Amino acid sequence: MDIFRVLTRGASVKKESGPKAKAADYSVINGNDENHKEDNNESQIVKELDFFRNKRIISKVEDDREKTTENDSPNKEEKSGNDDGLIKPVITNTVEASALRKSYKGNVSGIDIPLPIGSFEDLISRFSFDKRLLNNLIENGFTEPTPIQCECIPVALNNRDVLACGPTGSGKTLAFLIPLVQQIIDDKQTAGLKGLIISPTKELANQIFIECFKLSYKIFLEKKRPLQVALLSKSLGAKLKNKVVSDKKYDIIISTPLRLIDVVKNEALDLSKVKHLIFDEADKLFDKTFVEQSDDILSACREPSLRKAMFSATIPSNVEEIAQSIMMDPVRVIIGHKEAANTNIEQKLIFCGNEEGKLIAIRQLVQEGEFKPPIIIFLESITRAKALYHELMYDRINVDVIHAERTALQRDRIIERFKTGELWCLICTDVLARGIDFKGVNLVINYDVPGSSQAYVHRIGRTGRGGRSGKAITFYTKQDSVAIKPIINVMKQSGCEVSEWMDKMAKMTRKEKESIKNGKAHKERKQITTVPKMDKAKRRRQQEMIAASKRRKNEELSKKHFSK
């Protein structure tokens, strides 16, 4: 399979046809045409979400659905429909449920836990699942639920609070979007905001928005009103504040915390009637950076029957405590281990001795043929990311760097080049560890050891997505002796083979845990460079001589000026 073909499964704009998505506020009104494009032979691969070009993807989704099926094969109807020869599993009792959970290492706890589903068709008999929604799932290549979807969808459709943890790329987004769309279809009340999804980053919010649009396509509510989804952009926020757009126009809104709070405080958006509140990447939304904002959002949602859901690839103990305090009899769903990485990822540690050794290690990967693009390299700071970029660029590696200091247009162009295969390697910081969602990445390199096990899981989760395999390599030096201990724990919990010395490594002491938590385990690192020390000293002396010469000239000029 051409990996860059997989990577570039984004969409392009065809402005001449199809209903246009409103670019100003990212709101979506579903179309009503009846012809659909059949999935190709790679339909099992989840389509890539180009979050920097959401308007373009929306147009593509609409265009694809408007194309006729004149060239479709005669057997297309049989392929798109249910195969009578295929027996879909239906879970009818707790014994079958236990067997299913054991098969995917699911750990579900709580009071009166609903039975999981064995297939999407199972939802029709159990929950009167909307056939238009099921059709949208199948047309987008989602034919079978993933383990986390098997558990979370029936829990949510029973109107229960849920705390869910699953590996990166395990289908968590659909696990909360499918029941949300179904519950809004079932709600026969008047129009108004019913579903609210909170994401820590704009990129992730864009991604959720695109998926929600695909699911809600051609779904109509009361009086033939289309289900409306919106991404709370700066433009839409201004329209809500100025009353250009009614806050009752949308059924689902997706937003980052600060932007939502700004609109709510200006009384431009009423959250008191919201019935479904979802926190994606809950571990980030309830850490010290976002916890106050998340609390403000919870306070604004005053509906007595409010259903709350939290999803993430990692669930620290403090997030579990918060969940228990704000949720009503929640069902806790853990797929695999809550601190483990995706089992499709081969994890490896490489000792480099010092900072110079890391550059040598990358060059060895290139020479040995392990540097297989597409590749993402993570570093701990923007300064170090820039330095590594310059080093690899001079090695003639097809590389670019993306970080918070780059403009939106620059990030847009870099992502586009990476998707099309023009770029082989992308260097970035932790700021984008949760936002980038490419399905074809072969290798992730942690040039710097991550600051926590959660950061490590999210970093390496950029590969091994959609059921494909991937590889993650972490470089470490002598000064990382404490910082790598959480990484080794994640590797063990993920079922990776570890060296004998890793098994014999002493457990972390309380002092070491505190140092990692407070960021003290990561000491100041040397500059990334291959320039010899003698050359550095020579350059430094030259710079000092130039500075001294300029200083003398300025002093002479000032003396002449005052003497006059």
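Cβ atoms are placed via backbone N, Cα and C, with glycine included.
If you look for the noted substitutions, you won't find them, since the model keeps the original residues.
What Swiss-Prot lists as domain 'Helicase ATP-binding' is 153-333. As a whole-number mean, the pLDDT of the domain 'Helicase ATP-binding' (153-333) in this prediction is 92.
The Cβ neighbour count for GLY166 (mutagenesis position), using a 10 Å radius over every protein chain in view, is 27. Under the DSSP three-state reduction, GLY166 (mutagenesis position) is assigned to coil, being neither helix nor strand. The note that Swiss-Prot attaches to the published mutagenesis GLY166 to Asp is: No cell growth and 2-fold decrease in ATPase activity in vitro.
According to DSSP, GLY171 (ATP binding site) sits in a coil region rather than a helix or strand. Within 10 Å of the C-beta atom of GLY171 (ATP binding site) sit 22 other C-beta atoms, taking all shown protein chains into account. Per Swiss-Prot, the feature ATP binding site maps to GLY166, PRO167, THR168, GLY169, SER170, GLY171, LYS172, THR173.
The number of other Cβ atoms within 10 Å of the Cβ belonging to LYS172 (mutagenesis position), over all protein chains shown, comes to 23. Mutagenesis annotation in Swiss-Prot: LYS172 to Leu, described as No cell growth and drastic decrease in ATPase activity in vitro; the structure shown retains the original residue.
Where Swiss-Prot documents LYS172 to Gly, Arg, Ser or Trp as a mutagenesis experiment, the accompanying text is: Slow cell growth.
Secondary structure at ASP280 (mutagenesis position), as computed by DSSP, is strand. Long-range Cβ contacts of ASP280 (mutagenesis position) within its own chain (separation 6+, distance under 8 Å): LYS172, THR173, PHE176, ILE197, ILE198, SER199, PRO200, LEU204, ILE208, PHE311, SER312. For the mutagenesis result ASP280 to Ala or Val, the note given in Swiss-Prot is Slow cell growth.
Per Swiss-Prot, domain 'Helicase C-terminal' is recorded for 344-506, and the stated evidence type is sequence analysis.
Of the chain residues outside the ATP site list GLY166, PRO167, THR168, GLY169, SER170, GLY171, LYS172, THR173, THR146, ILE148, ALA175, ALA313, ASN342 have their Cβ within 8 Å of the site's Cβ mean position. Within 10 Å of the C-beta of PRO167 (ATP binding site) we count 26 further C-beta atoms, all protein chains included. The C-beta environment of SER170 (ATP binding site), restricted to residues of the same chain at least 6 apart in sequence and closer than 8 Å, consists of THR146, PRO147, ILE148, ALA313, ILE335, ASN342.
On its own chain, THR168 (ATP binding site) has ALA313, ALA341, ASN342, VAL457, HIS458, ILE460, GLY461, ARG462, GLY464, ARG465 as residues at least 6 apart in sequence with a Cβ closer than 8 Å to its own Cβ.
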